[in-house]
Amino acid sequence: MLSSAKHQRNHRLSATNKNQTLTKVSSISSSSPSSSSSSSSTSSSSPLPSQDSQAQKRSLVTMEEVWNDINLASIHHLNRHSPHPQHNHEPRFRGQNHHNQNPNSIFQDFLKGSLNQEPAPTSQTTGSAPNGDSTTVTVLYSSPFPPPATVLSLNSGAGFEFLDNQDPLVTSNSNLHTHHHLSNAHAFNTSFEALVPSSSFGKKRGQDSNEGSGNRRHKRMIKNRESAARSRARKQAYTNELELEVAHLQAENARLKRQQDQLKMAAAIQQPKKNTLQRSSTAPF
């Protein structure tokens, strides 16, 4: 209860600061056209009273003061009420109806038009996870096709930088949706794992691996047997070829030997007998 009361009090303080800055900005925007009209009317009519000019000077505020007030109020509001403090969102202005703006409008009119936009309606939806926990999600409804917005940084004094056009509320809403979906997916996975025991998956995987290794071993054994049979067949064919060649050479050798013997016999028959001197007796000396 104390934290909620503190939260509401801080929210009211930030709202009052914003209202003060809005009044200052509107006074600037209203004073600029009035000053231009007064300058044009002085040429044709008499000058305005000194009291009105003094009141107008008192109502004028410098641009640097307006920037500082807006910057401080926005930073205070974001630091107090941001659901995700780790995301450092910078204060920004978003003009949503810049297509319909007058091209001759000034920067004060742009600020006035951007601050007059209506807040988007929110709704809370309660969903139940499979594990029985109920989750409340805040949904922010906006236009389906928002026009492009001009985003300016207020931390730099006179310069402007272009920032991402994400709204902190929309970012927090998307984070809530993501967390809700992740919790649902985790609950579904846990319920599925509870229904199906993990041991069956391990057994099936082990059986598949054993069957695969057995099939590979059988195929390898068949290939080895086939290669051994092919090598034996090649060796046997080579041996048979050598044996045939040896037999052929042996037969050829026998034929050549017979032919040589025949030639020798024919030569001996054809050669005539030679006359030779023979000693009849020997003398004993």
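For all residues, glycine too, the Cβ spot is worked out from N, Cα and C.
Here the original residues stay in place, and none of the substitutions has been built in.
Bear in mind that the values here come from a model prediction, so they are computed numbers and not experimental data.
According to Swiss-Prot, the natural variant Glu161 to Asp carries the following note: In strain: cv. Cvi-1 and cv. No-0. Summarising the annotation, Swiss-Prot assigns domain 'bZIP' to 214-277 and lists sequence analysis as the type of evidence. For Thr282 to Glu, Swiss-Prot lists a mutagenesis experiment annotated as follows: Normal interaction with FT. No effect on interaction with FD, GRF3 and GRF4; when associated with Q-277. In Swiss-Prot, a mutagenesis experiment is listed as Thr282 to Ser, annotated with the note Normal interaction with FT. According to Swiss-Prot, the mutagenesis experiment Thr282 to Ala carries the following note: Loss of phosphorylation and loss of interaction with FT. Loss of phosphorylation; when associated with A-276.
A mean pLDDT of 92 is what the model gives for the domain 'bZIP' (214-277). Counted with DSSP, the domain 'bZIP' (214-277) comes out as 57 helix, 0 strand, 7 coil. Neighbour density for Thr282 (mutagenesis position): within 10 A of its CB lie 6 other CB atoms from the protein chains shown.
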